[in-house]
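Okay, so here's the structure we're looking at.
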Amino acid sequence: MFVLNEFTRRGFLGTAAAVGGTTVVTTALGGAPAAQAAVPEAADGGACGARTALVKVDRVDRRYQDLVTRGFNGRFRGRPDVVYVVHTADQVVDAVNQAMAAGQRIAVRSGGHCFEGFVDDPAVRAVIDMSQMRQVFYDSGKRAFAVEPGATLGETYRALYLDWGVTIPAGVCPQVGVGGHVLGGGYGPLSRRDGVVADHLYAVEVVVVDASGRARKVVATSAADDPNRELWWAHTGGGGGNFGIVTRYWFRTPGATGTDPSQLLPKAPTSTLRHIVTWDWSALTEEAFTRIIDNHGAWHQSNSAAGTPYASMHSVFYLNSRAAGQILLDIQIDGGLDGAEALLNDFVAAVNEGTGVEPAVQRSTEPWLRATLANKFDTGGFDRTKSKGAYLRKPWTAAQAATLYRHLSADSQVWGEVSLYSYGGKVNSVPETATATAQRDSIIKVWMSATWMDPAHDDANLAWIREIYREIFATTGGVPVPDDRTEGTFINYPDVDLVDERWNTSGVPWYTLYYKGNYPRLQKVKARWDPRDVFRHALSVRPPG
């Protein structure tokens, strides 16, 4: 069995991109992908005249296959009756009304990076494709930056930075769409410094369907006196496909004052200092591996408060299976920070202390935007995948570290990985009920994945990831229940196994794992704004009762 995993896609590709800057230790890739610049403030019709009319693509249209195969996960392929390509909020209203009149179940796609088959569900008959709604501009009326859901993170970063010098603390993959990323409370390299992206969400425009079955536009803001405020709150981590269709976000940092756009969102760094640290599996004994895991966890337990010198540091530890050849620690920090190089050196030394193994270290410095846009996410055609997640409040136990070693070091052709993301910092300074993103007391975010190409290998790969996940959380029913050690999991890492009692024996329902105590409040929003349960999928917020 030959399988390509996330390490190959992010690890090797990311490493190559990292060392192509102004300070070079090894050779590397070149520049950043092209992205759409900001456009002037515009009404719904667009900044440069009327936008394209609503496009309706059926199964015989030559564009159909391109539109229905945009999903990230090749395990799922939908066959809807129609795909609506929309360009304005009014067109979204029109498309929803047409689908409702035809009795078609609706799903929405922006970037297409959902890990499960929520859009490519066989029951979905109408897909509303948001990819052409991609404007980014400053809205002086709201003193906030408007971003449409079809814009990618890369396009958004480029526009915000080149025109105003600001950014949002969103994800590392520039191809990901803004639409679902923000809805799930997305995070990224600046989250320890600035919080999750939803912490900077001021307002949202949503197309909802009322009890009569008619669609309409609603704007909801964070203002305390806004009668629609709960709808805004639900979009700060409630996840996609629950309440309606987002047609526009507005971003402004809470407490930001004045009318100067350059002061209304976090300033982007001017440069990024990056270290890529690799350990060869051939040199790793179980003792060395578990010591690295222990050191990594202990460091985060001591360095995850807000406002420390490490606030702008982001690291991803790619614990790859032996088939990949290496494990890799990818670290970056604000290159303009005094002592940045020493901070990263100290972090690497702390993680490697007492292992007896000397890792390879590649160092680079490059302009922030170039570094940010260079993290291209490429599956290389290996697009069948399964993902799982967790939040850690404390480091792995000795038993969990041993479980990681046993599964990852096995002589297997399954190329899986367990990725450990630095977390905490500013994220943890926000009360868990202030937004729908409830996990506000964690030090590490975990993403587990297996990725492969051949459908014949589905069973082996699914078994691998399910078994490692269940064993790691064996003492809590096979899942990371909210307790003193773990804090549930991340809705943008959707995992339908959490609904299945074969894999979740904890007695804790899936919605508590994702939303903790915020779920009943989300249900109330659902009841008000989607009373007919038009927007639903396998892990959607259920109507109350």
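Cβ atoms here come from the backbone N, Cα and C positions, even for glycine.
None of the listed substitutions appears in this model.
According to Swiss-Prot, the domain 'FAD-binding PCMH-type' annotation covers 76-256.
With a cut-off of 8 Å between CB atoms and residues at least 6 apart in sequence, the same chain places Pro169, Ala170, Gly171, Val196, Val197, Tyr421, Tyr423, Val427, Lys445 near Tyr187 (mutagenesis position), listed in sequence order. Per Swiss-Prot, mutagenesis Tyr187 to Phe is noted as: Loss of oxidase activity. Loss of oxidase activity; when associated with F-493.
Swiss-Prot gives this note for the published mutagenesis His314 to Ala: The oxidase activity is similar to the wild-type. Here His314 (mutagenesis position) comes close to Val172, Gly188, Pro189, Leu190, Ser191, Arg192, Ile331, Gln332, Ile333, Tyr421, Ser422: these same-chain residues lie at least six apart in sequence, with C-beta atoms under 8 angstroms from its C-beta. In the three-state DSSP classification, His314 (mutagenesis position) falls within a strand.
Within 10 Å of the C-beta atom of Glu417 (mutagenesis position) sit 25 other C-beta atoms, taking all shown protein chains into account. For Glu417 to Ala or Gln, Swiss-Prot lists a mutagenesis experiment annotated as follows: The oxidase activity is slightly decreased.
Cβ-based neighbour count (10 Å, all protein chains) for Ser419 (mutagenesis position) stands at 23. One mutagenesis experiment named in Swiss-Prot is Ser419 to Ala, and its note says The oxidase activity is slightly decreased.
Among the mutagenesis results in Swiss-Prot, Tyr421 to Phe has the note: The oxidase activity for the first reaction is similar to the wild-type. Loss of oxidase activity; when associated with F-493. The residue drawn here is the original one.
According to Swiss-Prot, the feature active site, proton acceptor maps to Tyr421 (among others).
Thr451 (aclacinomycin Y binding site) counts 27 other C-beta atoms within 10 Å of its own C-beta, drawing on all protein chains shown. Sequence annotations record features per position, and here Swiss-Prot assigns aclacinomycin Y binding site to Thr451, Tyr493.
Mapped onto three states, the DSSP output places Tyr493 (mutagenesis position) in coil. The mutagenesis experiment Tyr493 to Phe is recorded by Swiss-Prot, whose note states: Loss of oxidase activity. Loss of oxidase activity; when associated with F-187 and F-421.
All protein chains included, Tyr493 (mutagenesis position) registers 19 other Cβ atoms within 10 Å of its own Cβ. The active site, proton acceptor annotation in Swiss-Prot covers Tyr493 (among others), and the record cites experimental evidence as its basis.
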Nearest to Thr451 (aclacinomycin Y binding site) by Cα distance: which of the mutagenesis positions Glu417, Ser419, Tyr493 is it?
Glu417
What is the number of other Cβ atoms found within 10 Å of the Cβ of Tyr421 (mutagenesis position)?
23
Express the distance between the Cα positions of Ser419 (mutagenesis position) and Tyr493 (mutagenesis position) as a whole number of Å.
12
Could you state the whole-number distance in Å separating the C-alpha atoms of Glu417 (mutagenesis position) and Tyr493 (mutagenesis position)?
14
Please average pLDDT over the domain 'FAD-binding PCMH-type' (76-256) for the predicted structure.
98
